[in-house]
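A.B. asks: So that we are looking at the same thing, I have put the structure below in structure tokens.
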Amino acid sequence: MAEHGESSEDRISEIDYEFLPELSALLGVDAFQVAKSQEEEEHKERMKMKKGFNSQMRSEAKRLKTFETYDTFRSWTPQEMAAAGFYHTGVRLGVQCFCCSLILFGNSLRKLPIERHKKLRPECEFLQGKDVGNIGKYDIRVKRPEKMLRGGKARYHEEEARLESFEDWPFYAHGTSPRVLSAAGFVFTGKRDTVQCFSCGGSLGNWEEGDDPWKEHAKWFPKCEFLQSKKSSEEIAQYIQSYEGFVHVTGEHFVKSWVRRELPMVSAYCNDSVFANEELRMDMFKDWPQESPVGVEALVRAGFFYTGKKDIVRCFSCGGCLEKWAEGDDPMEDHIKFFPECVFLQTLKSSAEVIPTLQSQYALPEATETTRESNHGDAAAVHSTVVDLGRSEAQWFQEARSLSEQLRDNYTKATFRHMNLPEVCSSLGTDHLLSCDVSIISKHISQPVQEALTIPEVFSNLNSVMCVEGETGSGKTTFLKRIAFLWASGCCPLLYRFQLVFYLSLSSITPDQGLANIICAQLLGAGGCISEVCLSSSIQQLQHQVLFLLDDYSGLASLPQALHTLITKNYLSRTCLLIAVHTNRVRDIRLYLGTSLEIQEFPFYNTVSVLRKFFSHDIICVEKLIIYFIDNKDLQGVYKTPLFVAAVCTDWIQNASAQDKFQDVTLFQSYMQYLSLKYKATAEPLQATVSSCGQLALTGLFSSCFEFNSDDLAEAGVDEDEKLTTLLMSKFTAQRLRPVYRFLGPLFQEFLAAVRLTELLSSDRQEDQDLGLYYLRQIDSPLKAINSFNIFLYYVSSHSSSKAAPTVVSHLLQLVDEKESLENMSENEDYMKLHPQTFLWFQFVRGLWLVSPESSSSFVSEHLLRLALIFAYESNTVAECSPFILQFLRGKTLALRVLNLQYFRDHPESLLLLRSLKVSINGNKMSSYVDYSFKTYFENLQPPAIDEEYTSAFEHISEWRRNFAQDEEIIKNYENIRPRALPDISEGYWKLSPKPCKIPKLEVQVNNTDAADQALLQVLMEVFSASQSIEFRLFNSSGFLESICPALELSKASVTKCSMSRLELSRAEQELLLTLPALQSLEVSETNQLPEQLFHNLHKFLGLKELCVRLDGKPNVLSVLPREFPNLLHMEKLSIQTSTESDLSKLVKFIQNFPNLHVFHLKCDFLSNCESLMAVLASCKKLREIEFSGRCFEAMTFVNILPNFVSLKILNLKDQQFPDKETSEKFAQALGSLRNLEELLVPTGDGIHQVAKLIVRQCLQLPCLRVLTFHDILDDDSVIEIARAATSGGFQKLENLDISMNHKITEEGYRNFFQALDNLPNLQELNICRNIPGRIQVQATTVKALGQCVSRLPSLIRLHMLSWLLDEEDMKVINDVKERHPQSKRLIIFWKLIVPFSPVILE
């Protein structure tokens, strides 16, 4: 170690790079890139953190305490980290060694903290076993007194002499002053930081900053003559009373303990490991193969215990396994050879010189074992004590000591360590759970305050009558057995104060049994015996030094009198009792308790710890489990008890395939199997309890109720006093007038509800079936099925019967037709609180719908199909469900990945019913759009001058850019770490060869991608070959088409559409496109390139139906179209953006030859000579959509032909100007004939302004109108006309009303409009924006009117009001309205304008 208090911080690496390829495959990301970025961030954090020896964290118990707020979803337990010298720093998840200052941020599944510590800082003096002041978590302050102080006792009567003894006082104990210690009568012994009173001989150590030597002296040795000469009896009593923990305990209780101590171990060593005790390891070799050439004793001495499989042994410390033993093998040598870093081996090496000294110093009498030492103080002192006792007193003393020995022997046997679990959990005994610390909170009966306790703190505070409460399987039994085991093993000095510890199971006793009889029957076995008289005398004499661990408590009435008295009249015996009680039963004994300990949920790191030990031979399996729970955070709590962990271990052992599933339902099923095995004798009552609890769970789930009262239980037929009920539910009474009941967890409630629903739907009774259908039909939207009730339905499918499955499948697949449910989706808030991950899922689906309802519908349909097929296959009812499935598939567009479903392998003909399948190929090229939106609009604008309270209406573009750049960087980093995922074509339909049916239409979306690699090309070749028709949509993906040329060459005749945006086509790609004979649709947009070679040869696409050309820079597109272009007689859609120089006659000629034209979009600035264009358009009777962008024509020429377009659905003229009133009136009159019109974007101009009211009235004759836009033409009179028309019953289908940029409307006009607007049941979007020069500052009455207007629009989800200057009070009104709105979760208000300047603040 460097100088104490200093530590050099070199760059270190926590990453196991050799395992990163494997991790990359499991996570689906580039783990090398993630690791590199993570290491850099962690190095920066390390450089900021304080270094140097931290004397305040010498105590392992204190280090353990720092992990109270530590994330439980980790691979290392706090116990492992604290034992390895680490404490939690509070900086992220960083832990730091108190000695060498090593800082670690990550956890490793394959390396324990001690191993990581050893690898990164082998020079750490703590690891090397040097004296750096470490205090073991179970260590105590009281030490064995030295037989002779240095220089004799007499020389230390003077304080100065005592002070001189502290010359070599260790550096780590400088927080306690030698002067204060010497003043309190202590002399430094020269060993560690141990001091001894010159007067009473009391010896103390483990001094920490803030300790008061006088207080410690008074607590542990209150009879000391020197102490009593310096402090009054009142002061001594105050010291004792204010001492934390160890009530009624003095140093004498530790010094004269009968417990045999194991030889000391290196402090970094985890000294409470189950098999640290040699006897325990020896006990595991009972079934060791007799033919093995290696002796058991040698294996045990080398640290190994038998795994029970073949001749495989495992080290209790490092977990290393060895097998295939041969003649002459030396276990210790092999241990050193294969696992040289093992801490146990390091311990032996470090103790090589210490052990002989210890053995000689603490030599045992010949009558006792040589490997242990009797720790009841000086032998002569004990002998004299016995001599002074009377004959009968001596008898109880001898019997008590003999009993103590028998108890310790019993607690270290395998029969005690193994729990009596049924065969479902037989593979996992208590052995694997004893080393796990349960999470405990302490609740003082007379105070409402709760406090989290570490196990050392629990041990320090054991006194009087206490209980440990918890659910079934929460670890109560394991906890009590661990206390007994640690006491017996000699590895826990905190428990030395107890001379007798009785672990008694109350489930196997009768009320007429005596206490001695119970102890003999349960703990002493054959030949063991103790009389009631001697037992009573021992308890009477030892009092606080007797600990009863009472398990399986079920009530006072069933207890024998002796135990009843110990609990209810503890003041008589003054013994210590710790009673394990189910949460439901605590109230029964609350009156007699001083403190209640409550076991919390089993931390996930304990689950990992158990599984790592149990499946050390298959650590990848444990890695997969952790990754599964990273992806499914909502499910992390299912391992809430050790019993559930036992269930998953058993399931993994019995079913190897289960290791890849990690399904939470398996846990619950295993738990229910455990209950059925345990309660075989009462199978019918158990089934009745499960059924009634299932009914309660089902009712609660559909009413979002997860807490119940007695009335709820009674209504469901649940007997709250039935013991079996406590196996499924918990009762909570603290701080409540009436008890509250909860299931073991929200997920477990859903599981039981699922069991009940299946039971109802499968019943022969019509009433049950009807009730089941009633609940099923409450899942009345696709979003509920795939979100709120997704987990529940998954549980139902795991129990689905042949009778129930078709009913569920039919219901689920009909939900996709519920269009309204998607548009009006809202989350169940109570459910979301319990399942935060579900809320994120909901937000994703809702966001997808807002952006693309079509994509959302496809996404939802896919999930409903997957769910339905799970039901069909789990229940073997595919044939019965197929009619519903086939009907569902008809006309659907789904993702390509659905073909991996088994159904498409079994029924490939169903593929023909689909409309299309979609596949997306996404790269990591980024395309920024920031500058395009602002460059031209703001360049001539001056910053607005406004009052200071309105500044929040503007956001500077630099801030917006900064946030945008940050988001862009996050996305870029995310994309970079995720390798391009290939479309999965490994299962289902793809297993068929040859393919009996082809994909009707394949839609290929390619985004931000460069050239395809060979792997992707191979996939596309197979997918293309299985497709009848292929459509491409390419965005920002230059070069991609050329890279997939081999795949296109094989499927030329299948490509029917190619849409390309923001990319440039190479000459090779243009030539490739020209070889596609079946191309029907071609779109090129948002690029400066004019692909002349392609356009010159468009006539070669004989089947072309759609052409869309929107190029930046407005090149003369018409000039490059071939003369033969009019020969494409099938053209249905023509969308052209061209320049003013274009030859208009050429366009006219084209249209003349397109009799089937449905859609015509033109963007240009012709202004004149457009009569011929209008004439030819008038002949296109099938036109459904017309859009003119730019000033394309003289108004009257178009108005004259407008009545011809009787099939028109979309008319977009918002860029056109109608200057005169006559033309505008004629336009308004013509609108009335467009009965099928759905979208109308009204032109601008003075003429339109004058007839705006007439246009509004004419729109009332358009019953299909969904979108209505007025820009720059409305005033107060015309805008109120819209409100009146709506109120009178017009515009019933209107979804989007855009009246933005109408600066002739005054504040009064807006206020009147808001007050009058009503009766628009389907309006989803309202736009009232203004530009910056036309910004409006309104009064409170106008804001109030707007709020009232919004309240009357029940479907509104977007309100645009840029350049409305609103202060804090105004926004409060708007937000209050939003909170109360029916669409409050979806309603978005756009009011903040992004600008490239800061507004001028008026003085």
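Cβ coordinates are placed from backbone N, Cα and C, and glycine is handled just like the others.
Annotations per Swiss-Prot:
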{"type": "MUTAGEN", "residues": "R11 to I", "note": "Strongly reduces production of IL1B in response to bacterial flagellin; then associated with F-15"}
{"type": "MUTAGEN", "residues": "I15 to F", "note": "Strongly reduces production of IL1B in response to bacterial flagellin; then associated with I-11"}
{"type": "BINDING", "residues": "C315, C318, H335, C342", "note": "Zn(2+) binding site"}
{"type": "DOMAIN", "residues": "464-759", "note": "domain 'NACHT'"}
{"type": "BINDING", "residues": "G473, S474, G475, K476, T477, T478", "note": "ATP binding site"}
{"type": "MUTAGEN", "residues": "G847 to K", "note": "Nearly abolishes interaction with flagellin"}
{"type": "MUTAGEN", "residues": "S857 to Y", "note": "No effect on production of IL1B in response to bacterial flagellin"}
A.B. asks: Between T477 (ATP binding site) and I15 (mutagenesis position), what is the CA-CA distance rounded to a whole number of Å?
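C.D. replies: Checking the Cα atoms of T477 (ATP binding site) and I15 (mutagenesis position) gives a distance of 38 Å.
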A.B. asks: Measure from the Cβ of C315 (Zn(2+) binding site) and count the other Cβ atoms within 10 Å, all protein chains considered.
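C.D. replies: A count of 23.
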A.B. asks: Out of I15, C318, H335, C342, point to the one nearest T478 (ATP binding site) in space (Cα versus Cα); all of them are recorded positions in the record.
C.D. replies: C318
A.B. asks: Name the residues of the same chain, 6+ apart in sequence, whose Cβ is under 8 Å from the Cβ of K476 (ATP binding site)?
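C.D. replies: Result: V468, E469, G470, D551, A580, V581, I599.
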A.B. asks: Helix, strand or coil at K476 (ATP binding site), per DSSP?
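C.D. replies: DSSP call for K476 (ATP binding site): helix.
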A.B. asks: To the nearest whole angstrom, state the Cα distance for the pair R11 (mutagenesis position) and C315 (Zn(2+) binding site).
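C.D. replies: About 32 Å separate the Cα atoms of these two residues.
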A.B. asks: Please name which of the recorded positions listed here, I15, C315, H335, C342, is nearest in space to G473 (ATP binding site), Cα against Cα.
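C.D. replies: Nearest by Cα distance to G473 (ATP binding site): C315.
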A.B. asks: Among the recorded positions I15, S474, G475, S857, report those whose Cα falls within 10 Å of that of C342 (Zn(2+) binding site); none is a fine answer.
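C.D. replies: Cα filter at 10 Å returns nothing.
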A.B. asks: With an 8 Å cut-off on Cβ distance to the G473, S474, G475, K476, T477, T478 Cβ center, who else from the chain surrounds the ATP site?
C.D. replies: V438, G470, F479, A580, I599, T641, P642, L643
A.B. asks: Can you tell me whether DSSP puts S857 (mutagenesis position) in helix, strand or coil?
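C.D. replies: S857 (mutagenesis position) sits in a helix per DSSP.
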A.B. asks: By Cβ count within 10 Å, point out the most packed of the binding-site residues listed: G473, G475.
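C.D. replies: Answer returned by the neighbour count: G475.
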A.B. asks: Does DSSP put H335 (Zn(2+) binding site) in a helix, in a strand, or in coil?
C.D. replies: helix
A.B. asks: Quick check for the class: what is the C-alpha distance, in angstrom and rounded, between S857 (mutagenesis position) and I15 (mutagenesis position)?
C.D. replies: 43
A.B. asks: Compute the C-alpha separation of C315 (Zn(2+) binding site) from S474 (ATP binding site), stating it in Å without decimals.
C.D. replies: 28
A.B. asks: Pick out which of the recorded positions R11, H335 has the most other Cβ atoms within 10 Å of its own Cβ.
C.D. replies: H335
A.B. asks: Whole-number Å distance between the CA of H335 (Zn(2+) binding site) and the CA of I15 (mutagenesis position)?
C.D. replies: 26
A.B. asks: Using only C-alpha positions, which one of I15, S474, G475 is spatially nearest C318 (Zn(2+) binding site)? These are the recorded positions in the record.
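C.D. replies: The smallest Cα gap between C318 (Zn(2+) binding site) and any of the recorded positions is with I15.
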A.B. asks: Return one of helix, strand or coil for C315 (Zn(2+) binding site), based on DSSP.
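C.D. replies: It is in a strand.
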A.B. asks: Name, in the order they occur in the sequence, the residues of the same chain whose CB lies under 8 A from the CB of I15 (mutagenesis position) and which sit 6 or more residues away.
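C.D. replies: Spatial neighbours, sequence-distant, of I15 (mutagenesis position): A35, Q38, E39, G106.
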